[in-house]
Amino acid sequence: MRLEVFCEDRLGLTRELLDLLVLRGIDLRGIEIDPIGRIYLNFAELEFESFSSLMAEIRRIAGVTDVRTVPWMPSEREHLALSALLEALPEPVLSVDMKSKVDMANPASCQLFGQKLDRLRNHTAAQLINGFNFLRWLESEPQDSHNEHVVINGQNFLMEITPVYLQDENDQHVLTGAVVMLRSTIRMGRQLQNVAAQDVSAFSQIVAVSPKMKHVVEQAQKLAMLSAPLLITGDTGTGKDLFAYACHQASPRAGKPYLALNCASIPEDAVESELFGHAPEGKKGFFEQANGGSVLLDEIGEMSPRMQAKLLRFLNDGTFRRVGEDHEVHVDVRVICATQKNLVELVQKGMFREDLYYRLNVLTLNLPPLRDCPQDIMPLTELFVARFADEQGVPRPKLAADLNTVLTRYAWPGNVRQLKNAIYRALTQLDGYELRPQDILLPDYDAATVAVGEDAMEGSLDEITSRFERSVLTQLYRNYPSTRKLAKRLGVSHTAIANKLREYGLSQKKNEE
């Protein structure tokens, strides 16, 4: 059990916390103190009544502002994140001490040298890599990285060795060792060829006019080129599957298969055979069918604990067993996961494996809700109108001048999917050649409630405040549909309201005066 105690910087507060644990006979496993006013405690599980009583007593300590449970200590979180990152790297990476002895290595290193981690730690870098004097380089106290061509097991590598400096108790930077990364020259050449040949139009179907969506697309284009697992998060209807496919198409795997599985729509007993195959029936699973390509696991938060364990094993070494068979199969597949759920929350509740979360959370893409991207609403509307009209072979209707105001005022709880369905539904029943606000039927939705949801608490104070401010303006603008009326209602100047509406994309195009 781990607690995060929010507190003031007061002399003796930590001692009072420890005395409280001693008084209750609680065995403390660890304590970590954060300089920004947080103390982390790690101790054995308690009965509910004892735990509730302890929480109440901690809150009564002078200087304590709050206390809550957390799934991990800061050092544990950093260790798990580092381990997941190292495991995801396709290049061999070694960490060596001042004697050039290996103290950490990732799976790619173990595979290259044909040694398990515990045996690699018995070697020095010089015993593993010929042609470079590691000790002499470390003794020279280098300040910059050094690149060197090396040959290992007949393979050519570009070795990059980077010095690691840490601060001592006197705030002096002391050299403690180095990190060695080995880049295969063959792999680097293939990557350059793939970059030149990648599908530059992969993201062309994604509308990105708003700054937030532009940033997400730029981030996705970079992540698409990597082979590590990708986790895409976002509310329902934000386009997670569209981004997953675009990442595949923009990657070196574009010419290989892309398969998608919704973990929430398939019974638990069928998921294993769908993913890994069924030997008695001679059926290949998704991973085997997509060898060399990508697999999207949608709604990963719905996966059962048993399948989570099997997925974790597959992510670690790329091997699996078909149902009803002992033979191991190895494939090269990039796994992309998508979810609208808060995986950290599921980890805290014991519904999602902590180690799997860290394995998936190496590369993440968070898609913003449509209400946070008002500049994208009309371009999306124009796209859906044109697409539907062309599919039906009918003339494209004109968009009414006041349509922008109505659509950008709405909060869109269903995001892009809801907008698309609303436009399609309106066009199927449209009389005439103009799409007007009254043609689009939208369920009542209180936009003001958006700002107090859990997702609205993410980001900086300015971002949270902006979301709340936009929600208030969106809600009130319905009942006070002019800048002067709205300004009077809120007790601010007409100019201030006009600027705010323009900032959030809520202003009408025609003159409101």
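Placed from the backbone N, Cα and C atoms, the Cβ positions cover glycine too.
Modelled residues match the original; the substitutions are not represented.
DSSP assigns S294 (ATP binding site) to a strand in the three-state reduction. Taking the Cβ of S294 (ATP binding site) as centre and 10 Å as the limit, one finds 25 other Cβ atoms among all the protein chains shown. The ATP binding site annotation in Swiss-Prot covers 234-241, 290-299.
What Swiss-Prot lists as domain 'ACT' is 2-72.
The feature domain 'PAS' is assigned by Swiss-Prot to 78-114, with sequence analysis given as support. Across the range of the domain 'PAS' (78-114), the DSSP-based residue counts are 18 helix, 9 strand, 10 coil.
If you look up Swiss-Prot, you'll see 206-428 marked as domain 'Sigma-54 factor interaction'.
Around the Cβ of R2 (mutagenesis position), a 10 Å sphere holds 18 further Cβ atoms from the protein chains shown. Here Swiss-Prot describes R2 to A or S as a published mutagenesis experiment; the accompanying note says: Shows a decrease in activation of expression of either mtr or tyrP. Does not affect repression of aroF.
According to Swiss-Prot, the mutagenesis experiment V5 to P or F carries this note: Shows no activation of expression of either mtr or tyrP. Does not affect repression of aroF. Cβ-based neighbour count (10 Å, all protein chains) for V5 (mutagenesis position) stands at 23.
Recorded in Swiss-Prot as a mutagenesis result, C7 to R carries the remark: Shows no activation of expression of either mtr or tyrP. Does not affect repression of aroF. Sequence-distant neighbours of C7 (mutagenesis position) (same chain, 6+ apart, CB under 8 A from its CB) are L13, G37, R38, I39, I61, G63, V64, T65.
Secondary structure from DSSP puts C7 (mutagenesis position) in a beta strand. Listed in Swiss-Prot as a mutagenesis experiment, C7 to S is described as follows: Shows very little activation of expression of either mtr or tyrP. Does not affect repression of aroF.
According to Swiss-Prot, the mutagenesis experiment D9 to R carries this note: Shows very little activation of expression of either mtr or tyrP. Does not affect repression of aroF. For D9 (mutagenesis position), the count of additional Cβ atoms within 10 Å of its Cβ stands at 9 [all protein chains shown].
Here the residue is the original one, but Swiss-Prot notes a mutagenesis experiment at this spot, R10 to I or S: Shows no activation of expression of either mtr or tyrP. Does not affect repression of aroF. Applying an 8 A CB threshold to same-chain residues 6+ apart, the list for R10 (mutagenesis position) reads A62, G63.
For E16 (mutagenesis position), the Cβ neighbour count at a 10 Å cut-off comes to 14, with all displayed protein chains included. Under the three-state DSSP scheme, E16 (mutagenesis position) falls in the helix class. As a published mutagenesis entry, E16 to R appears in Swiss-Prot alongside the note: Shows very little activation of expression of either mtr or tyrP. Does not affect repression of aroF.
Within 10 Å of the C-beta atom of E160 (mutagenesis position) sit 16 other C-beta atoms, taking all shown protein chains into account. According to Swiss-Prot, the mutagenesis experiment E160 to F or L carries the annotation: Reduces the activation function to 65% of the wild-type value. Does not affect repression of aroF.
Annotation of the published mutagenesis H173 to L or V in Swiss-Prot: Reduces the activation function to 73% of the wild-type value. Does not affect repression of aroF; the original residue is retained in the structure shown. In this structure, H173 (mutagenesis position) is part of a beta strand by DSSP. Taking Cβ-Cβ distances under 8 Å and a sequence gap of 6 or more within the same chain, the neighbours of H173 (mutagenesis position) are Y165, L166, Q167.
The note that Swiss-Prot attaches to the published mutagenesis T176 to E is: Loss of activation and repression functions. May affect the overall conformation of the protein. The Cβ neighbour count for T176 (mutagenesis position), using a 10 Å radius and every protein chain shown, is 14.
The Cβ neighbour count for S184 (mutagenesis position), using a 10 Å radius over every protein chain in view, is 19. Record note (Swiss-Prot), mutagenesis S184 to V or L: Reduces the activation function to 45% of the wild-type value. Does not affect repression of aroF. The unchanged residue is displayed.
For the published mutagenesis H494 to A, Swiss-Prot gives the following note: Loss of affinity for the tyrP promoter. Note: H494 (mutagenesis position) has non-local neighbours T483, R484, A487, i.e. same-chain residues 6+ apart with C-beta under 8 A of its own C-beta.
Using Cα positions, the member of the mutagenesis positions V5, D9, T176 nearest to K240 (ATP binding site) is identified as V5. On the 0 to 100 pLDDT scale, the model's mean across the domain 'Sigma-54 factor interaction' (206-428) is 91. The 10 Å shell around the Cβ of T495 (mutagenesis position) contains 10 further Cβ atoms across the protein chains shown. Comparing Cα positions, E160 (mutagenesis position) lies closest to S184 out of the recorded positions R2, T176, S184, N291. Taking the C-alpha positions, the distance from S184 (mutagenesis position) to G234 (ATP binding site) comes to 36 Å.
Recorded residues S294 (ATP binding site) and T176 (mutagenesis position) have their alpha carbons 40 Å apart, per Cα-Cα distance.
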